[in-house]
Amino acid sequence: MSWFSGLLVPKVDERKTAWGERNGQKRPRQATRARGFCAPRYMSCLKNVEPPSPTPAARTRCPWQDEAFIRRAGPGRGVKLGLRSVALGFDDTEVTTPMGTAEVAPDTSPRSGPSCWHRLAQVFQSKQFRSAKLERLYQRYFFQMNQSSLTLLMAVLVLLMAVLLTFHAAPALPQPAYVALLTCASVLFVVLMVVCNRHSFRQDSMWVVSYVVLGILAAVQVGGALAANPRSPSAGLWCPVFFVYITYTLLPIRMRAAVLSGLGLSTLHLILAWHLNNGDPFLWKQLGANVVLFLCTNAIGVCTHYPAEVSQRQAFQETRGYIQARLHLQHENRQQERLLLSVLPQHVAMEMKEDINTKKEDMMFHKIYIQKHDNVSILFADIEGFTSLASQCTAQELVMTLNELFARFDKLAAENHCLRIKILGDCYYCVSGLPEARADHAHCCVEMGVDMIEAISLVREVTGVNVNMRVGIHSGRVHCGVLGLRKWQFDVWSNDVTLANHMEAGGRAGRIHITRATLQYLNGDYEVEPGRGGERNGYLKEQCIETFLILGASQKRKEEKAMLVKLQRTRANSMEGLMPRWVPDRAFSRTKDSKAFRQMGIDDSSKENRGAQDALNPEDEVDEFLGRAIDARSIDQLRKDHVRRFLLTFQREDLEKKYSRKVDPRFGAYVACALLVFCFICFIQFLVFPHSALILGIYAGIFLLLLVTVLICAVCSCGSFFPNALQRLSRSIVRSRVHSTAVGVFSVLLVFISAIANMFTCSHTPLRTCAARMLNLTPSDVTACHLRQINYSLGLEAPLCEGTAPTCSFPEYFVGSVLLSLLASSVFLHISSIGKLVMTFVLGFIYLLLLLLGPPATIFDNYDLLLSVHGLASSNETFDGLDCPAVGRVALKYMTPVILLVFALALYLHAQQVESTARLDFLWKLQATGEKEEMEELQAYNRRLLHNILPKDVAAHFLARERRNDELYYQSCECVAVMFASIANFSEFYVELEANNEGVECLRLLNEIIADFDEIISEERFRQLEKIKTIGSTYMAASGLNASTYDQVGRSHITALADYAMRLMEQMKHINEHSFNNFQMKIGLNMGPVVAGVIGARKPQYDIWGNTVNVSSRMDSTGVPDRIQVTTDLYQVLAAKGYQLECRGVVKVKGKGEMTTYFLNGGPSS
């Protein structure tokens, strides 16, 4: 994954940090099942070995996700990857998987006759994707392979033209017209080969070249039929068979074009044979055999072309899925970055990322992510009158108002070079001067304060509620970073931060309250007046802090600001249209006067921006990326890097082992095709040759063997209808590459035996010997004219000599049958090219031994002699035995080795192409699988990371369905228990000395305390609790925030929080014992309704608001060290559950007057 760019791309196995293990366990990865592409079946039971089960697409989206990629696709806008025929669709069975690939759902309904014919018709039709753009990408995807295949085909055809020219010109005086035709064809093929090799060769040109080749082949076929001497319906039959075969396998054309071309070439030969041999008495027999031969060749072509094309399209779908997974992973990375950087500054996030990616040894303490920064200014701002505003708003309006207001503050902070630290209810604080130091940090904070007061004045004007801002600023040093293991939030700590907080508390509404330290950094650029903060805040009075209130900027500062605004406006105008506009997280569309808020930069034009973003189609993005990847990749380089050149085996043994375990789900269909070829061969043999009981027995035995093999292979798919032993046998064959290859070779061998078996039952007596006896001549002196004199003619089945064996007059059909048996091996796409080459040479060698040296050799010699007799009879001329003309053709038994070599070359080239494609597809699929697994792991990690920032139910809300960017999360909770737990004397413990690294060691101990609290809240018994945040040394948690944790009847979520509070007290005692400290905790508990929500859809921060939260905080601040103070409402619930409580009495609470409170002393006595 090193090639991915992203902030966090960790290996999941290395995420062994404490927070990761406690914040959600990784879901066990489900075993991935190889999903075969279900093609229309050749037989009803020949389904995929393991039919894919459709999985509903699960879409997830967070509000901070990339809008262009996760946008909801409108009707008709999404691109489905389902295959379809040009005329017929697969809509009834297609299922779109989450990765975007279309699969065919298993069809368990009974198949009717029309349904089977419908599926059979689909096999013969061209496949294409519904999207024309996707179809073009697919053609580009395999263009390099097709270009290479077409180039090799041109070379083969040049060789074939040379062979035909040799066969025609060697034995007799050639015909000039046919020689010229073959020469022109050779030249054209050479020219086309050069054209195909050019870099400028384009996809559209490939179709033109393919159809030009078909035209040339038709012309050669016509010329060969006219030039044949002597003429016969079977003369040169192997040539059109070869043309038909390469049309399906080596020409890059669609199925429909291949079927039409194959049938056209076949029909052309049949018409020529019928027209040129109309007077032959045996014409019907040979034409019938030719029809069967061509039908078988076309069937082999279809059985080869269909699965090859489907496999290629499936490979394209998987590769596109890989591209989509990669892009999705990149988007996930960006979303993760956006989410993390919304909570943590980049310098902190990068350090945490490095630690997450690196395995760490066990350490005594958790690592602390703290950095020290000097010369910074801290701004605290609080909304005065927020309680009145909240009381007049619904939950949605409150969250919306805070979201809009703080989003505006975030924009102002960015403009004024301030870093937002945290939002605490209605309090907002930021720092200028970190992570990068700035000399004008005090000016930035003052300008930020001025802008915030202006912004709140607009809220006051629109809502009619008297709200205002108190702003306090102090300059000094801070420690910034993250504490704890859960609910990370970036924060700052130091004495100067504490002082800045009190500056806000002691400030005045609508004014900016600063210290002398900040005033010194302002260099007199602002007019000030005494602030008298000590009169309003005890801490300021105790520390004798001199404070000031900003009156306004000096004249010099006003001039500088005016010049700066002018420069910024000029720069903005020059960059208009190049930079994206700021889009708020939500417009004030539901407030009283949205026009006023346009002055804040929030207007309806943001909707147009969102619409422009939504217009970006993620499918188009994937297709565009795929197009660039197709243009950039090099198939030759992939082969060179991963595959051995001749053997086509992987260079890495582990890849070869994985590939050897690859299962072809269409293996049963391959065996069924072999059975079909066998049946065609039987028809040819029965039509042309005499047959005996022995041959019928052999054919019946072969048929039964092949049929049983087909049925055994089908058992694996047909399920529980068969015995377990038979099912195990079927699985052992189909799911093992070695076993299925052995069965495939065995099937081809049976077909080959059926092609040559009849040769041994024919008469093997030489005709020359018989004629020599009758004419009292030596066999070498016998010519065709002598045979004509004694009425020996072609086509007689009766024995010509003594004996009972019948005569086989047309051995060319033995050659044709053997060629069909060899072509049947091309159907088994899973057999390696070397395996097919060896098998072809072995079978061809056996056949040639029989042909040249065995008894069947006389059959071919007799045929050549009788064919010459037939030629003499056709010429109607009379010759005597002395001046008999020589035969004008090469003997069939000498032509056969060359024919076999040509077919073997074509078979090997096709096998190489299929295996090379399959192996490269396997590489891509392996990458796709790895990327999908990594994506799943990263998604699980993202989910844990998300849960570490937002509560699980909130995260689930955003992940449940796709949402618009302006939708907010808000929830009114009727009965929530809230806890504030603070270390009362931590401020006394915290000192900034050189001995403790300016206070860092104090924060290290605080980090350990918070980490202990996080570990406790992660325990199963406290699953109803949710950590909200930490505020300095105060820990905030709540329970009952969602339906799964809210117990309306038993109120168990309330007792769980009480138990947790007591558990924290015990843990603090344990910490004091081991750290030799005397920390004192004060804990306040309250219950009641709250409003929960996420502030800032782009920079999310979960929080809860309401009177319940404020009172709970007061229970903490007015509490007693080492005691847990609760309200009357909580007392009533806990007392009913048997908890031990005591009445403290009446306590004065700020904003609430006097309240009766209680101390929680222990749990139920039982």
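Keep in mind that glycine also has a Cβ here, set from the backbone N, Cα and C atoms.
Small disclaimer: the values here were computed from a predicted structure and weren't measured.
With a 10 A radius on its CB, Ser311 (mutagenesis position) counts 20 other CB atoms from all the protein chains. Ser311 (mutagenesis position) falls within a helix when secondary structure is assigned with DSSP. Among the mutagenesis entries in Swiss-Prot is Ser311 to Ala, noted as: No effect on phosphorylation by PKC.
For 382-387, 424-426, Arg470, Lys1029, 1103-1105, 1110-1114, Lys1150, the entry in Swiss-Prot reads ATP binding site, with the evidence type similarity to another entry. Using a 10 Å Cβ-Cβ cutoff, Val1111 (ATP binding site) registers 22 neighbours.
DSSP assigns Asp382 (ATP binding site) to a strand segment in the three-state reduction. Taking Cβ-Cβ distances under 8 Å and a sequence separation of 6 or more, the neighbours of Asp382 (ATP binding site) in its chain are Asp426, Cys427, Tyr428, Met469, Arg470, Glu504, Ala505. Under the heading Mg(2+) 1 binding site, Swiss-Prot lists Asp382, Asp426.
Annotated Mg(2+) 2 binding site per Swiss-Prot: Asp382, Ile383, Asp426, in sequence order. Its own atom aside, the Cβ of Asp426 (Mg(2+) 1 binding site) has 21 Cβ atoms within 10 angstroms in the protein chains shown.
Quoted from Swiss-Prot, the note attached to the mutagenesis of Ser554 to Ala states: Reduces phosphorylation by PKC and PKC-mediated inhibition.
There are 14 other CB atoms within 10 A of the CB of Ser660 (mutagenesis position), with all protein chains counted. According to DSSP, Ser660 (mutagenesis position) is assigned to a helical segment. Listed in Swiss-Prot as a mutagenesis experiment, Ser660 to Ala is described as follows: Reduces phosphorylation by PKC and PKC-mediated inhibition.
Quoted from Swiss-Prot, the note on the mutagenesis of Ser660 to Ala is: Abolishes phosphorylation by PKA and PKA-mediated down-regulation of enzyme activity.
Under mutagenesis, Swiss-Prot gives Thr917 to Ala with this note: Reduces phosphorylation by PKC, abolishes PKC-mediated inhibition. Listed in sequence order, the residues of the same chain lying 6 or more apart from Thr917 (mutagenesis position) and placing their CB within less than 8 Å of its CB are Phe142, Met145, Ala308, Ser311, Gln312, Ala315.
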Distance, Ile383 (Mg(2+) 2 binding site) to Leu424 (ATP binding site) (CA atoms, angstrom): 11
Arg1114 (ATP binding site) CB neighbourhood, other CB atoms within 10 A: 23
Lowest local Cβ density (other Cβ within 10 Å) among binding-site residues: Ile383, Leu424, Ile1104: Leu424
Which of Gly385, Arg470, all binding-site residues, has a Cβ with the fewest other Cβ atoms inside 10 Å: Gly385
Where Thr917 (mutagenesis position) falls in three-state DSSP terms: helix
Distance, Ser660 (mutagenesis position) to Gly385 (ATP binding site) (CA atoms, angstrom): 74
Cα distance (Å, whole number) from Ile1104 (ATP binding site) to Ser660 (mutagenesis position): 58
Cβ-centroid neighbourhood (8 Å) of the Mg(2+) 2 site, Asp382, Ile383, Asp426 excluded: Ala381, Glu384, Phe386, Gly425, Cys427, Tyr428, Met469, Arg470
